[in-house]
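Only one structure is covered here, and it is reproduced in the block below.
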Amino acid sequence: MMRSHYCGQLNESLDGQEVTLCGWVHRRRDHGGVIFLDVRDREGLAQVVFDPDRAETFAKADRVRSEFVVKITGKVRLRPEGARNPNMASGSIEVLGYELEVLNQAETPPFPLDEYSDVGEETRLRYRFIDLRRPEMAAKLKLRARITSSIRRYLDDNGFLDVETPILGRPTPEGARDYLVPSRTYPGHFFALPQSPQLFKQLLMVAGFDRYYQIAKCFRDEDLRADRQPEFTQIDIETSFLDESDIIGITEKMVRQLFKEVLDVEFDEFPHMPFEEAMRRYGSDKPDLRIPLELVDVADQLKEVEFKVFSGPANDPKGRVAALRVPGAASMPRSQIDDYTKFVGIYGAKGLAYIKVNERAKGVEGLQSPIVKFIPEANLNVILDRVGAVDGDIVFFGADKAKIVCDALGALRIKVGHDLKLLTREWAPMWVVDFPMFEENDDGSLSALHHPFTSPKCTPAELEANPGAALSRAYDMVLNGTELGGGSIRIHDKSMQQAVFRVLGIDEAEQEEKFGFLLDALKYGAPPHGGLAFGLDRLVMLMTGASSIREVIAFPKTQSAGDVMTQAPGSVDGKALRELHIRLREQPKAE
């Protein structure tokens, strides 16, 4: 081995010992004829001192520059009092260097590694191999490794088997677009990269493996957001002969143990909340319980008002009128309210009504709002009492189709909570349960809210008679308003699976073409089974406090699903395309 210790491992117990370090020159300083090198490796920094007494080594140290790769041998010694650095793990010691070998030189990096805040993300991704040298980036990937190690250990200890499933599969309708891979040996046919190992893990349960897990790479060709990538990693889990409460218990214990082991954070038992309650109170199926603001329904008080913006949705069976009280925010300037009005417009809201509660004892005169003139005072008082409004509060209103109100006020609740620093705690884990089986599309057709293999809480006949009322045996783990993982009890009965397909408009021919292998497996003694998949990237993002999952993936794609470092995706030569039986169509030239 070239090194005896990592830089970050040096401490006072090594005082007087000889060590050999290998790494990069993080910083070079010349003070009063003495040269100081901060040497960096994966584990941290160490200060190495070179004095002129060793002329040859001193001359070498004088020639090194930032990011040179070096091997240094020297003796550990305690730093003098007053020269210790509490910000470094090895800040109480230094190494007196007496041998220095330059293993490789380096050009000046495109950006400084300790002053990176003004560097654009595209530049950082273009030189990701340099960006990852920054200690804060290395720390995130090291924590990611600890997280996966902890999870594997827990699942191994609880009887789960790590089984790999295929990357090349067949296209199936799972919601997002597939990444397609053309087949050379089957002209005109395509593999699909997996959006999840869903069907294969169910088949492993049919095969009798009982408890399965996999740290699985998954692919979805969809528009990217801050928490999405075209390729991402799932902690995929499936079990047989366990019900919802069993699976929830096993996976919750895993997450609680993970946070204790990695962050020394202890969680109480996670609360459970039905989907309907989450949407009603928080406007979201992944509520952030750290924010003490709730949506309150007030439609019953606004059905008879002449203000159509309120009375229309209040009398619409698919409409909703809800209020959101923000304590102590009546002094909010109009410019801020205008900004929030634009913000809710992103979610389809046509405006943002409000009432500032200045002095309730004065009745309407104590309220400041352009809408109070449209609402009878008795109804106003009921609304203000219902939301718990007191002097100094502001109450926002949303009135539209229920989905728009939930989306707009739910997002506003989060934004206001962060803007006004209303968060009451650092962590808020929970379970959301009792999801609907289906959601209605704009054209009136139905889509599976989770996926079409989720078991409903009813019989096949009841499902087909009233699919809109059917609840599923699904459950999502939510942390700080982010869905960490989603799962369900699966359908293990062929007739039930076919009933779900029929509700989704998948006829028998399409069932056989796309899911024949699954229906075939369900005929041969499929056990009751269920599972859950966690998004590893999101989990690491939350645990590290990163702003995006791109910060916790070694080599992520950009927002437009490209790789600026390798220039992927790239073009393919004509010979390769001919072997794949593919001919490219010329794109029309832009005028």
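Backbone N, Cα and C define each Cβ position, glycine as well.
Database features (Swiss-Prot):
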- GLU174, ARG220, HIS450, ARG490: L-aspartate binding site (BINDING)
- ARG220, ASP221, GLU222, GLN229, GLU483, GLY535, LEU536, ASP537, ARG538: ATP binding site (BINDING)
- HIS31 to Leu: Enhances enzyme specificity for tRNA(Asp) over tRNA(Asn) by 3.5-fold, by reducing enzyme's ability to misacylate tRNA(Asn) when tested against E.coli tRNA, but shows little effect when tested against P.aeruginosa tRNA (MUTAGEN)
- GLY82 to Lys: Enhances enzyme specificity for tRNA(Asp) over tRNA(Asn) by 4.2-fold, by reducing enzyme's ability to misacylate tRNA(Asn) when tested against E.coli tRNA, but shows little effect when tested against P.aeruginosa tRNA (MUTAGEN)
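Features per Swiss-Prot, on structure.
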residue : record                   : Cβ within 10 Å
HIS31   : mutagenesis position     : 8
GLY82   : mutagenesis position     : 5
ARG220  : L-aspartate binding site : 21
GLU222  : ATP binding site         : 14
HIS450  : L-aspartate binding site : 20
GLU483  : ATP binding site         : 17
ARG490  : L-aspartate binding site : 23
LEU536  : ATP binding site         : 25
ARG538  : ATP binding site         : 20
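A separation of roughly 55 Å, to the nearest angstrom, links the Cα atoms of HIS31 (mutagenesis position) and GLU222 (ATP binding site).
When the C-alpha distances from GLY82 (mutagenesis position) to the binding-site residues ARG220, GLU222, ARG490, ARG538 are tabulated, the minimum falls on ARG538. Maximum intra-site Cα distance, ATP binding residues ARG220, ASP221, GLU222, GLN229, GLU483, GLY535, LEU536, ASP537, ARG538: 20 Å.
According to DSSP, GLU483 (ATP binding site) sits within a strand segment. Across the structure, GLU222 (ATP binding site) and ARG490 (L-aspartate binding site) are spaced 25 Å apart at their Cα atoms. On a Cα basis, LEU536 (ATP binding site) lies 15 Å away from ARG220 (L-aspartate binding site).
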